[in-house]
Every structure is written in C-alpha cells, then in structure tokens.
Amino acid sequence: MADLEAGMVAAATDQGNSTRSQDDAATLIPNSGNLGSSNRSTKTARFKDDDELVEITLDVQRDSVAIQEVRGVDEGGSGHGTGFDGLPLVSPSSKSGKLTSKLRQVTNGLKMKSSSRKAPSPQAQQSAKRVRKRLDRTKSSAAVALKGLQFVTAKVGNDGWAAVEKRFNQLQVDGVLLRSRFGKCIGMDGSDEFAVQMFDSLARKRGIVKQVLTKDELKDFYEQLTDQGFDNRLRTFFDMVDKNADGRLTAEEVKEIIALSASANKLSKIKERADEYTALIMEELDPTNLGYIEMEDLEALLLQSPSEAAARSTTTHSSKLSKALSMKLASNKEMSPVRHYWQQFMYFLEENWKRSWVMTLWISICIALFIWKFIQYRNRAVFGIMGYCVTTAKGAAETLKFNMALVLLPVCRNTITWIRSKTQVGAVVPFNDNINFHKVIAAGVAVGVALHAGAHLTCDFPRLLHASDAQYELMKPFFGEKRPPNYWWFVKGTEGWTGVVMVVLMAIAFTLAQPWFRRNKLKDSNPLKKMTGFNAFWFTHHLFVIVYTLLFVHGTCLYLSRKWYKKTTWMYLAVPVVLYVSERILRLFRSHDAVGIQKVAVYPGNVLALYMSKPPGFRYRSGQYIFIKCTAVSPYEWHPFSITSAPGDDYLSVHIRTRGDWTSRLRTVFSEACRPPTEGESGLLRADLSKGITDEKARFPKLLVDGPYGAPAQDYREYDVLLLIGLGIGATPLISIVKDVLNHIQGEGSVGTTEPESSSKAKKKPFMTKRAYFYWVTREEGSFEWFRGVMNEVSEKDKDGVIELHNHCSSVYQEGDARSALIVMLQELQHAKKGVDILSGTSVKTHFARPNWRSVFKKVAVSHENQRVGVFYCGEPVLVPQLRQLSADFTHKTNTRFDFHKENF
C-alpha cells in the first residue's frame, strides 16, 4: 500500500519520472495526462491492488488537489461504480471498507505533498473534507443520490431537449425567452417562483445580467439541470440557495429556501414556521454556532437513507415476487389465442359471478315475459288489425310491470341492511351493487317505455283508425260500437293521457338523475345550471309517487283486457310498493327525535366534524352510513354521510366536506356557534359541549339522524388482512374501521377476539382482522388535522403493529425532485429529533406524492401468501379502474387473493 501511495504522489508532482519498478507498474496504470501541470486541469489515473481496480479523476490546481471522480472498474476497463456522482464505489459490500481505506491514504498523500510547498488553503481543507464525505458514502446513500435533487423530473425529462426547444419556440418573444416563462419552458408548471430562483442562480454563475435567454443559453441551462452526476446537481442546488456566492449558507438563506420550497409544494404551515425549521437545520448542521453551513454539511443531510434492514426486506420481497410473476407471465405468453380468451373469460366469471348470475336471471325473466305476452297476442284477433305492433307493445308492457316493481327493491335500504347484516344471503347476492342494479333496471324501464309507447302511438292507433269495417267488427267489444273518430280520441282517453304524463315525468327524473346534472357540472353560463344539482335530482325523483299512482290507473283501464284477473299490473306492484312505503313510514318515526350535539370542529379544507349522542337503540357497524337532516338548513333534505366513529365509542361522529349549497349552509350554521381552538386543539373553530352546558347547546341547530345503512366497507369483518385506501374525504368510512380494529386491540389485548357486545345482539362472531394497511392520499396538508387524534391513538395503543398507517400528501412533489428535497430533509430531521411529522403533527410519517400502487400490492402479496386480502376503496372514481385491475392481476398471478370493494362515493 505504501507503493500505491508513493506512486500516486510521484505522479502528481514529477512529470519526467518515466522509470518504475515492475511492482509499481502493476499498481499504477497509465494516466490520462500530466498530474503536475501548473495550470488547473483534470487528470485521471487507474490503480490496481490485488483484485481491486479503481479509477480516480483529480481536479489539480497549483496549491490544491480535489477529487473530481472515483470509480471502481473491472479488468476490461468498464466502470462498475462511481464516487463523485454518488454511485457505490464497488459492487460487493465486503470490499467497500478496504477500498475506502486505500483511497483515504491516497488522499492523505496528495494533501501532504501539496502542503509541503504551501500551507493548506481553506479551499484545500474544504476539498479534503468533501473527499472524506464522499468516500464514506454507503451503498444505500449512493442510491439515494442517484434519485435525489432532480431538477427536471422523468415525466418531463423523458421528452428531452426537443420538447424544451419546442416550448421555447412557442414562448419566445423576438427570439428570446423571458425570465418569467423559464419554468413553463423547462416543464416546471406551477412552480414559477422556484423556477425564477433557478434562473437567477444559473445566470449569476455565468455572469448573465439580462432577464432573457437565447436558445443557446437555454440549452446550456438545460444541460446543467439534467446532469446525472449528483455532486453537480448538489452544486446547482447549493448555488441557488447561496445567493452571495460565498460558499456558505447563512440562516437567512436557509430560511428563504425553506419558504420557497414550501410555496412550491403548497405547504403554507411549513412556510409559516420557517424560522423554527431554520433553527432546527442550523442546530443540526452548525453545532459550533459559526452562523453558516457548507455544501458538504448539506450533502450529508440530503443523503440520509432508509434503514438497511428495511431495504433488505423490500429487496427480498421484490425479488421473490418478481420471480413468481415472471414465471406466471411466461406461461401466459405460451398460450394460444383461444386459450387466452377462455382464461380471461374465466377470470371475469370468477371476479363477477354474483353480478353475472343476477344479471342473467334478470335478463332471462324479461325475455321470458316479453315472449309469453308476445305469443299470447300473436294468437288473438287484434293481431289481424295491428299486427306485430300490438305484440311488441304488449310484450314490452309486461316487462315494464316487472321492472317498475323490481326497481323499488334496491332502494329499500332498511331491508337490504337487515338482510346483509343478519343473514348469509350476501354471500350470493351483490348487495354492494344495489344502486348500480337500480340504474340498470331504470335503463330497462326506459327501453320498455320506448317500445310500448312507440308501438301504440305510431302503429297500433293509426292501424285501428284505418281498419276496414269487417276488421273493426272484432274490436267493438273493446272500443265500442262506434269507431274512434280520430287520433286525439286515443290520447285524451284515460289510458292515453296517463301514459303520456308518466312518460314525461319519467323523462324528467331520468335526465336529472344523470351524474352530469346531479353533480351540477354544467358551466356557470349555462342557463340550465340553476335547474340542476342534488336538489333537482332529489325532488324530481319523488315524482315517482305520481308515476306509480298513474301506473295503477293506467294498468286498470286497459283497451284489450276486461276481466280483472287479466289486469296484472297491481299484482306486480303490490308487494314492492307496500315494502317501500313501510320503509318510508319506519324512517319517519325513527328519525323523529333529534340527537344531542357533543362536539363540533371546523377543519381546514372546508370539513365540518360533528360528534353526536347515539339515538336510543342505535347499533351500527364500521363502514356503514347515516342520513342527516338539519331543519335550520332545509326542512326536507336528507343527506348521507359515512360514520367515522367506531361501534364501541360512546358517541356518533361524521366528517362532512363542503361540496354544495346544503353542506355550505350547514358549515356556516355550526361555525357561527364555535370559538377558535385553544392551545393543543386542532381545527380552525371548535365547540366542546360534552360537559352539558345547556345555554351553548341551545345555540346549535336541530339535527335528525336516520340509519344506519349498509355499505360495502362493512364487509371488512370477512378478511384477516385489510388494505384500506381513502382519497381525501373518502377516508371517513375507513377511519371507522381503523378505530374498530384499535378498539378490539385495546379491549382484548389482541385481535382474533369477539366483537363488542354493543355492536350487535346477534350471535357473537370472531373478530377476523389480523393486519390492516391504511393508505390515505390527500392534496392538502391541513387535511391531516381531520383525524389527527385517531393517528395518535393508533401510534400509542397499537403496540403489536397490527395497523400500518401511510399518509400521502399529493401536493408535494415526489421524493427526488429538487423542489421537495428540502422538505424531505426537514421531515427526516424533525422525525429523527422529535418523533413528530412536519405535516400531520403526529408520529405517523407522511409520504410525498401519490403511492406506487403496484408496489403497495406487491408488498402485501409477499407478506400474506395464501391469504385473502380485502381491498376497500372510498374516494373519487378516478382510481377505481387501476385498483380493480391491480386486484385482479395480483389475484391471478400470485397465491394471494385480493377482493376489491368500492364505496358508492
């Protein structure tokens, strides 16, 4: 090793030394240039000792030497690791320490030779310190470096310079790009302030004082921003913060970049607490109180990496699953097209067998009824005049009777809730699709109306008017001795006008029930906007009372049927109508008494939390929902909300997000009676009435509650493993599940026990859940306040780690993006020193950007082999196709089964 050091020093100082021993020749491989030049230059040399080969690139100046790059290379000369740009020095971890030790000796030799001529300059000392930092990088931190500080992300960078050049041509003015448009040009939309700071830094480094860029200058900027070397990216980031270019970051400069990063990521609370976080960074990186930090200090903090144990576990899981998936995929590729389509068909039946048999039965009944009535009228005398028009009209009428009766059953909420909670019928009937089935039946009604009314109005009546006297003779028992004089005679008759009115009312209700109108998605300029929305949907849907009344009349006054037992409309409708009316009466009596308000909180993101006393005899399951009516807002409207409390809690709670007129007015009414929170409380406004202060209670409006009602999420009890995914306010039913699991853990000391006595009087069932993964994705940092108490409770009481919480803030750019680099650093530092997350304010660490859902499923699959996992999602529909597909893929390609359930949100 002494020969290695001596050879290196000699190469750095003596250009003329060309004779070496054979041993030295084996150690020093010819370099790329003169290491002893008086001018500044970059030189490269390769060294070999035993089986290790390393290439070192030096930045040589008159009085200092700095390592530019350190790379491990193989015998053929190709590199298998780097040092300067953050890659591992050698691939095998066992060699890392030995090689690092040798490199340190080389560095020390260089410093000693340089100092023999002159005392070490501050620059040389900083270089040596930087070298030691780089040589100490672990393999995991090098991996972090590869991903870190990306100024141009893969989403933008994959398009390359061509895309940037195209945007330049679109945004340029007189051949130059304005400073204010720099961010948009390089793909940093929405981060204009951050992009301007980048512009200023790059321009300052090049001595550019103008506020515009030419295309060549922009390309130069772009090449620096897309440099793949971590140290170069670190220098770019450091220069952006170091505005006076003195090589040091003061507390004020650190504060500015914290505020800038917080603004770019829409994190207002971090921006407000910039002073506090600046002090935290300076305390960590400047322990001697020099008043500044240097680049190598910042680098050390940026390169913090996850624990090696976790990394090894993840790697093992990933490789294990990848092998299984590869084998499965390989077998799929060898399939013939016929076998492939057959397999896809079988997969479809496996996933949708409940829906399939119900839909098959429904369609079969409709077809059978149509054919039965069609054949019946095909053999009657009226067929001789009206032909296939009357058979079509009567066949469609029979399906209409059936569907008008059936369409009421999916909305009998109390009946469905009782059946799914008390019986095993839910094992074969897809109760979760009740609303979807209601819509399908409504579509069947629309088809039946079109065929029935269309055939009568356009074919049957005209044919009867133009029938010969001989043909009409057979119709006299039905239409009278005198032939109808005109078309109007049919329309103004009882059968005619009742049918026309029903068609008009159903058309109105059907149109305003469409999502586009029900959710009021019309533009403000559209004159129909005031006529749409939930209220329009709710009131027009209640026109069914008139429709069913007219249907009874229409089905009684028939032209071609005189005997009562042949008028079958009432037979179809009797039971469903009685059942539905009974439900409405039950709801009326059950929701008569108001609930007591115990606590109110108004949170960021326009969320109102209401904590109420339980109505007498009120029992529910986690995942269910209730209807709420506030008479101060509207005396008629009921709105559904998921229950966020657990069955074992002594209160009933809901979290309501403002989305329309009714919820906006409700929030306003309760906000007026609240106060600002005291220290230690969350929310914007609060009111705690649990101590029974009657004068304060009187200020709150009266609330009526109806429910509970069954929902897909209540089926979580069927699974040992849960994957709960909530998007925004969609986390509400899942929070109740998390609290219920926690209550079982707290009450019994472990899972696998029976459910609380208060939740049901039925026979107790074992509590199945052994593991729960909860992923909550939200755009706003303030959203974490909604359920801060629950997260703290889980952290404190779940000692066995049954519940795994993952919070994701999607407004923050993904880890590795330069815009979020400082936020990630702050989070790691805050969590390490204080155990508190900077966004949620709890011990639950927040992740940035959206989750990689494939990786999430991968983790669960390898952790729970040969088990059924219940995947429960509640949120906007945008994520449903992806999660459904992933559930199917991992079910088919691993030995873990994923059952996907979606809330009707």
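Every residue, even glycine, has its Cβ placed from backbone N, Cα and C.
What you see is the original sequence, not a version with the noted changes.
The feature Ca(2+) binding site is assigned by Swiss-Prot to Asp242, Asn244, Asp246, Arg248, Glu253, with sequence analysis given as support. Long-range C-beta contacts of Asp246 (Ca(2+) binding site), restricted to its own chain and to partners at least six residues apart, with a cutoff below 8 Å, are absent. Classification of Asp246 (Ca(2+) binding site) by DSSP places it in coil, neither helical nor stranded.
Sequence-distant contacts of the domain 'EF-hand 1' (229-264), counting only residues of its own chain at least 6 positions beyond either end whose CB sits under 8 Å from a CB of the stretch, comprise 84-86, 126, 134, 145-146, 148-151, 190-191, 193-194, 197-198, 200-202, 204-205, 270-271, 274-275, 277-279, 281-282, 291-295, 298-299, 302, 813, 818-823, 826. Per Swiss-Prot, the feature domain 'EF-hand 1' maps to 229-264.
The domain 'EF-hand 2' annotation in Swiss-Prot covers 273-308 and rests on sequence analysis.
Taken from Swiss-Prot, the feature domain 'Ferric oxidoreductase' applies to 395-551.
In this view, Glu253 (mutagenesis position) is surrounded by 19 other Cβ atoms within 10 Å of its Cβ, with every protein chain counted. In the three-state DSSP scheme, Glu253 (mutagenesis position) falls into the helix class. Listed in Swiss-Prot as a mutagenesis experiment, Glu253 to Ala is described as follows: Impaired calcium binding.
Taking all protein chains in view, 16 other C-beta atoms sit within 10 angstroms of the C-beta of Arg273 (mutagenesis position). According to DSSP, Arg273 (mutagenesis position) sits in a coil region rather than a helix or strand. The mutagenesis experiment Arg273 to Asn is recorded by Swiss-Prot, whose note states: Reduced RAC1-binding.
A C-beta separation below 8 Å, combined with a sequence spacing of at least six in one chain, links Tyr277 (mutagenesis position) to Ile258, Ile270, Leu826, Gln830, Ile838. Tyr277 to Gln appears in Swiss-Prot as a published mutagenesis result, with the remark: Reduced RAC1-binding.
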What other residues of this chain sit with their CB within 8 A of the center of the CB atoms of Asp242, Asn244, Asp246, Arg248, Glu253, the recorded Ca(2+) site? Val241, Lys243, Ala245, Gly247, Leu249, Thr250, Tyr292
Could you tell me the C-alpha distance between Arg248 (Ca(2+) binding site) and Arg273 (mutagenesis position) in angstrom, no decimals? 23
Quick check for the class: what is the C-alpha distance, in angstrom and rounded, between Asn244 (Ca(2+) binding site) and Arg273 (mutagenesis position)? 24
Just name the winner among Asp242, Asn244, Arg248 (the binding-site residues) by count of other CB atoms within 10 A of its CB. Asp242
Distance, Glu253 (mutagenesis position) to Asp242 (Ca(2+) binding site) (CA atoms, angstrom): 7
Length of the line joining the Cα atoms of Glu253 (mutagenesis position) and Arg273 (mutagenesis position), in Å: 15
